[in-house]
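Asker: Pasting the feature list from Swiss-Prot:
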type	residues	note
ACT_SITE	ASP169	active site, nucleophile
BINDING	15-18, ARG38, 72-75, 96-98, ARG104, 137-140	CoA binding site
BINDING	GLY260, GLY261, GLN262	substrate binding site
MUTAGEN	GLN17 to Ala	45-fold decrease of the catalytic effiency
MUTAGEN	TRP48 to Phe	Little change in the affinity binding and catalytic efficiency, and it does not display major structural changes
MUTAGEN	TRP48 to Pro	Little change in the affinity binding and catalytic efficiency. It exhibits substrate inhibition with oxalate. It does not display major structural changes
MUTAGEN	ASP169 to Ala	Loss of CoA-transferase activity
MUTAGEN	ASP169 to Glu	Loss of CoA-transferase activity
MUTAGEN	ASP169 to Ser	Loss of CoA-transferase activity
MUTAGEN	GLY259 to Ala	2.5-fold decrease of the catalytic effiency
MUTAGEN	GLY260 to Ala	25-fold decrease of the catalytic effiency. Reduction of the affinity binding for both formyl-CoA and oxalate
Amino acid sequence: MTKPLDGINVLDFTHVQAGPACTQMMGFLGANVIKIERRGSGDMTRGWLQDKPNVDSLYFTMFNCNKRSIELDMKTPEGKELLEQMIKKADVMVENFGPGALDRMGFTWEYIQELNPRVILASVKGYAEGHANEHLKVYENVAQCSGGAAATTGFWDGPPTVSGAALGDSNSGMHLMIGILAALEMRHKTGRGQKVAVAMQDAVLNLVRIKLRDQQRLERTGILAEYPQAQPNFAFDRDGNPLSFDNITSVPRGGNAGGGGQPGWMLKCKGWETDADSYVYFTIAANMWPQICDMIDKPEWKDDPAYNTFEGRVDKLMDIFSFIETKFADKDKFEVTEWAAQYGIPCGPVMSMKELAHDPSLQKVGTVVEVVDEIRGNHLTVGAPFKFSGFQPEITRAPLLGEHTDEVLKELGLDDAKIKELHAKQVV
């Protein structure tokens, strides 16, 4: 089967999550990904949050499928020479070292271009080059804070809240892959590689751009009418005082309010008293208002000017959601979802991780994949999120540390005697 990235050779210097998420996805698409790991220790996540002794952690395996691993001491002259040979054959190099680390190893961009003018050097950093904070190291939750996600997530009477989604790490890796694919396409036109960089702050901000939209609206109008703080006597501060936009100058935390212009809220369903995930998210789409009225048995609201326009009902949104919630008391979240679907109303259940892990539909479509792993035992991972009509990604287990060292060295043209010598010198 022809794969989208067949023939693309990727040198993967990444570790933890942002970079590995990028290179793993390239591996899913058929790229030849060689993970270059520090001799003797490898990617630190191999030992993080282990659920089984003496095997690589799920943290590592779930971000490093479809790769090969080589152990290499890049500080030795022989190690540096091997790396130079690999760069000459590479299409892409991906790294997420701290700022300036690659330069300190002796591999400046200028030197890399001398070795291979067609290679693309892709990097993930905390802040963009030229930013006042470009020297700072950034991890997942720091990125969520720096990019505006934490300040706008959570409830108004609580602290800034980080998301369970990896907005800083995996999201940055996906943005980086987009940049790499664009750079590969541009190389077809120019014949030369280039540097591609993604700042974690930028990647997070890209996903909260609607909050930048709201900041500009707030500065121009003084209010965000769809936010809970605009509802009469609904949102209160920690001292019990009602909140309003009279003294709010930055986009506030809106709880579970919808941010796309269509108001939404999290509503309880049957069983919520004992099941923390017995909720649905219900959206009041303007064009669906008549159907919503039919569903909740409020036909009189269809023609009532106090309800039948967004402007009319915006100051009553929370009261409306509370009323709708009463209709769900005798139905579980899946029954509510099907009920709403009969009217074409956007509504969905809150899916727990347990439910997702064992969802037969997700396994059928290849989103949740059982990885065959004869070393640590079979385990689940998330497959490619995109589906092709002419290509089905095959997910293979993550490599053991240095599992493919000799194989990769032979591809460079080294014979058995030379490989044995490099092992003896502890270069590989």
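Glycine is treated like the rest: Cβ placed from N, Cα and C.
It should be emphasised that the depicted structure is a prediction, and the values quoted were computed from it without experimental measurement.
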Asker: Just name the winner among GLN17, ASN96, GLN262 (the recorded positions) by count of other CB atoms within 10 A of its CB.
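Answerer: That would be ASN96, with the highest Cβ count within 10 Å.
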Asker: From the recorded positions TRP48, GLY261, GLN262, pick the residue whose C-alpha lies nearest to the C-alpha of ASP73 (CoA binding site).
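Answerer: Result: the closest of the recorded positions to ASP73 (CoA binding site) is TRP48.
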Asker: If you draw a 10 Å sphere around the Cβ of GLY259 (mutagenesis position), how many other Cβ atoms fall inside it, taking every protein chain shown into account?
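Answerer: By my count, 19.
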Asker: Spatially, which candidate from the mutagenesis positions GLN17, TRP48, GLY259 is nearest to ASN96 (CoA binding site), comparing Cα atoms?
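Answerer: Looking at Cα distances from ASN96 (CoA binding site), the smallest one goes to GLN17.
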Asker: Nearest of the recorded positions to GLY261 (substrate binding site) by CA-CA distance, picking from GLN17, ALA18, ASP169?
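Answerer: Given the candidates GLN17, ALA18, ASP169, the nearest one is ASP169.
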Asker: Using C-alpha atoms only, work out the spacing between ASP169 (mutagenesis position) and TYR139 (CoA binding site) and round it to an integer in Å.
Answerer: 7
Asker: Between GLN17 (mutagenesis position) and TYR139 (CoA binding site), what C-alpha distance do you get in Å?
Answerer: 10
Asker: Do you know offhand how many angstrom separate TRP48 (mutagenesis position) and ARG104 (CoA binding site) by C-alpha?
Answerer: 27
